[in-house]
Amino acid sequence: MSTQSNRNALVVAQLKGDFVAFLFVLWKALNLPVPTKCQIDMAKVLANGDNKKFILQAFRGIGKSFITCAFVVWTLWRDPQLKILIVSASKERADLNSIFIKNIIDLLPFLDELKPSPGQRDSVISFDVGPAKPDHSPSVKSVGITGQLTGSRADIIIADDVEIPSNSATQGAREKLWTLVQEFRALLKPLPTSRVIYLGTPQTEMTLYKELEDNRGYTTIIWPALYPRSREEDLYYGERLAPMLREEFNDGFEMLQGQPTDPVRFDMEDLRERELEYGKAGFTLQFMLNPNLSDAEKYPLRLRDAIVCGLDFEKAPMHYQWLPNRQNRNEELPNVGLKGDDIHSYHSCSQNTGQYQQRILVIDPSGRGKDETGYAVLFTLNGYIYLMEAGGFPDGYSDKTLESLAKKANEWKVQTVVFESNFGDGMFGKVFSPVLLKHHAAALEEIRARGMKELRICDTLEPVLSTHRLVIRDEVIREDYQTARDADGKHDVRYSLFYQLTRMAREKGAVAHDDRLDAFRLGVEFLRSTMELDAVKVEAEVLEAFLEEHMEHPIHSAGHVVTAMVDGMELYWEDDDVNGDRFINW
């Protein structure tokens, strides 16, 4: 054997024995930059066979899926008899990983032996490596989490981003996902070398990964985009922080606190831009990998404090009793709230009803870009504020949007249209006024907002919710969820009013999008004076005045039931009309 051949054999042996070395060679072949320190650290963790059940969490854009595909190839090179199952949220995503694995095998000449032989499986979704012995299960199989998981056994299961916004936004969706991942136990070979590896980024505060850690004995290793920014964040990470980062941080926490962990990949300027784009909560989830946000003090606006029920469009009960319990919990509506923040109807309500008193349409005009023109339709009655409709339009204040808003005003027979004048110095009102007049006669009022938006929202809405004076028409929640879409028309729960409401905090940039929420806040602020009424007291006073006025009328006999409106309250009574003498003379 020539000296060159000897050197080649030594290099190949080194690559086969060291995944980090293999990664450097592969990155070079792919014309990628040299692996960064965090990528190298991830490679070491993956190659450590002692990690049997663990969750690898790394910030968006670090390349964890690429590294894991490389790990699959390297693992099969070392032991071609292993069976690996790749599961992703969608079939397409799983297949992309499978295709990339095949491309790696085709790319590196020293991996020729891994190419499928004639007669072996050789498809995108399922293939064998050359030295693999005939077996019921393929060497590599890719499948979506909702696909056909059964029928194969695996030595290693890699769950790559099985949690995405569309399958984790509501409590019902999260429960379904949790049920699906329980199948992994039946698919994993009962061997001491078998492994389950989750790769992912938390999508919600109630992330699947937290449940796995708390209830299934998984360990979590985290590579956040920044070193811990506070003592509280450091305490949350604890032993979860990648050992390399933990050692670096402990040695120089004063200099490293809040600094980028991998400045070659993302420097501070890049990360600041992403924080503005995702909002503080989104950035903390997807770049800091910290789902520990479910704090009642931090997030004061909760769905459970509202009353959600079906509503008549003309009248409503005079008062409600709020008492959240299992009997009045609504599990059919899409719930985008935090964990434990359930949707409830009322416990009981008054038999007396009244016509709605004020009817307003509120508009938060937007400019161009990613903002929506948010709107809300609010009614009032006896100290309660009713949310009848809410939504947003993605195209600023185009003619189409103005027409749609004017039609909303007519549909709900509003008396007043309220808009925020900060945008364009009142220009929206001048543009909208003639369009509104064409469809509906209503007053047009502008409100100028002052101070930090997040503080305004929390300070305005918290008293309404904490006193249970907000009543939400049940279909508003369903429609809001279905219409939450980004500028490209893709479903994005961050545009939902109730997602924005439950993630709002008293800090700058708490949520990335707040257009629907700000419109709702504007309407509540406009109607705030109506909340000064004591619903039960007002109802009693109206009834007492009614009775006092008619106590002196003679009663002749039992008659038929009559209804009438008194001070906005609808009353029912039995009247005698035998001789033309009415018990109550209206």
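Yeah, the Cβs are placed from backbone N, Cα and C, and that goes for glycine too.
Since this is a predicted model, take the numbers as computed values, not measurements.
Positions annotated as Mg(2+) 1 binding site by Swiss-Prot, on the basis of sequence analysis: D364, D518. DSSP assigns D364 (Mg(2+) 1 binding site) to a strand segment in the three-state reduction. Of all the Cβ atoms in the protein chains shown, 28 others lie within 10 Å of the Cβ of D364 (Mg(2+) 1 binding site).
The annotation Mg(2+) 2 binding site is assigned in Swiss-Prot to D364, E420 on the grounds of sequence analysis.
Taken residue by residue with DSSP, G61 (mutagenesis position) is part of neither helix nor strand, so it is coil. What Swiss-Prot says about the mutagenesis result for G61 to D is this: Defective in DNA packaging.
Sequence-distant contacts of H347 (mutagenesis position), defined by Cβ-Cβ distance under 8 angstroms and a gap of at least six in the same chain, are Y320, Q321, W322, L323, N325, N328. Mutagenesis annotation in Swiss-Prot: H347 to R, described as Possibly defective in packaging initiation; the structure shown retains the original residue.
For the mutagenesis result K430 to T, the note given in Swiss-Prot is No effect on DNA packaging. In sequence order, no residues are near K430 (mutagenesis position), counting only same-chain partners six or more apart with C-beta under 8 A.
Among the sequence features in Swiss-Prot, the mutagenesis site H553 to L is noted as follows: No effect on DNA packaging.
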C-beta crowding around E420 (Mg(2+) 2 binding site), within 10 angstroms: 21
For G61 (mutagenesis position), the number of other Cβ atoms found within 10 Å of its own Cβ: 15
Spatially closest candidate among D364, E420, D518, the listed binding-site residues, to G61 (mutagenesis position) (Cα to Cα): D518
Other CB atoms within 10 A, centred on D518 (Mg(2+) 1 binding site): 26
